[in-house]
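Features reported for this protein in Swiss-Prot:
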MUTAGEN   Cys104 to Ala  No effect on secretion
MUTAGEN   Asn114 to Gln  Abolishes glycosylation; when associated with Q-120, Q-312 and Q-326
MUTAGEN   Asn120 to Gln  Abolishes glycosylation; when associated with Q-114, Q-312 and Q-326
MUTAGEN   Asn312 to Gln  Abolishes glycosylation; when associated with Q-114, Q-120 and Q-326
MUTAGEN   Asn326 to Gln  Abolishes glycosylation; when associated with Q-114, Q-120 and Q-312
Amino acid sequence: MKKPIGILSPGVALGTAGGAMSSKFFLMALATFFSFAQVVIEANSWWSLGMNNPVQMSEVYIIGAQPLCSQLAGLSQGQKKLCHLYQDHMQYIGEGAKTGIKECQYQFRHRRWNCSTVDNTSVFGRVMQIGSRETAFTYAVSAAGVVNAMSRACREGELSTCGCSRAARPKDLPRDWLWGGCGDNIDYGYRFAKEFVDARERERIHAKGSYESARILMNLHNNEAGRRTVYNLADVACKCHGVSGSCSLKTCWLQLADFRKVGDALKEKYDSAAAMRLNSRGKLVQVNSRFNSPTTQDLVYIDPSPDYCVRNESTGSLGTQGRLCNKTSEGMDGCELMCCGRGYDQFKTVQTERCHCKFHWCCYVKCKKCTEIVDQFVCK
């Protein structure tokens, strides 16, 4: 049973990013574009909030601590203003970023690019400077993570400006079922995530038609795709009431989907992402006009992916040397594809796992520890 759609309208077109630019700066921007063919993105990112220790995160969000927001690495000016206004929200921005990062690493664990993080506030390194489909996925899944975290924080009473969901009762809900359990506040989560995550892109000003403006449009589109995926996958959940579980009465509410389901959906969008370019009006259009235009839930990209086989400091590729591979697989995790034809080394390792588990009354499970020697394969 699907929920009613309240705040989203279908078919929002991709907008333009612009702003006036002096001729001198315009020429400099063009020179940068033709020299490097990639956008220079700020080293810091709000994603870095997801890399901090959760205990430390909760300790620094003290009401009235004005220096806090200016000290947080990775926030744009607009995001710092929102931080000052909604300091109790920032812990959940961090949790959302962390959720997105972990899901990215899960979805790409068997790919040459495995969503590795680096030890600085850019989080993913220089690879995000390229407008590739991997970058598209990363923006989408992190935006989705924020919607997820904020929506749940509202339901749990952690935020001062929101509470349980006030979504309208679905029209197809049986009349004798109650509507109004404390649901995840996805409306609020969506709105705040949009305001916060998009702030950096909306305050950047570049010449119409420049590569930088194309990246802004790409980022905004993929942010929205991530948010909509969370919104559209949320559904109605119900709990039975009645004597001996007879379920003669049900109470229902709006509930977020498991985030793995969101990650799976975005991974499918990654595989079918649309290649885009800027047209003469400064809007993103599909490179191949024979295909249907991407919807607001599809991912888009403007650059081909770099070579992830070898380490490259300029593109941020870490290469696949030293990565574990599956000798028997013919998929992306197989040694042939993962190692890019370079071959692999084999070694033996000892693995310990629980085994021979038995249930004892009452009430615990007791297991033994078993060890075995297994073969592992590592890319040369």
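Indices start at 1 and increase along the chain as displayed.
Keep in mind that glycine also has a Cβ here, set from the backbone N, Cα and C atoms.
It should be emphasised that the depicted structure is a prediction, and the values quoted were computed from it without experimental measurement.
Features as recorded by Swiss-Prot, highlighted on the structure.
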{"residue": "Cys104", "record": "mutagenesis position", "contacts (Cβ under 8 Å, 6+ apart)": "Cys115, Phe137, Thr138, Val141, Ser142, Gly263"}
{"residue": "Asn114", "record": "mutagenesis position", "contacts (Cβ under 8 Å, 6+ apart)": "Gln105, Phe108, Arg323"}
{"residue": "Asn312", "record": "mutagenesis position", "contacts (Cβ under 8 Å, 6+ apart)": "Pro306, Gly319"}
{"residue": "Asn326", "record": "mutagenesis position", "contacts (Cβ under 8 Å, 6+ apart)": "Asp333, Gly334, Cys335, Met338, Phe377"}
**Complete:** DSSP says Asn312 (mutagenesis position), in three-state terms, is strand
**Message:** Under a three-state reading of DSSP, tell me whether Cys104 (mutagenesis position) is helix, strand or coil.
**Reply:** helix
**Item:** Asn120 (mutagenesis position) CB neighbourhood, other CB atoms within 10 A
**Value:** 14
**Message:** With DSSP assignments reduced to helix, strand and coil, which class does Asn326 (mutagenesis position) get?
**Reply:** strand
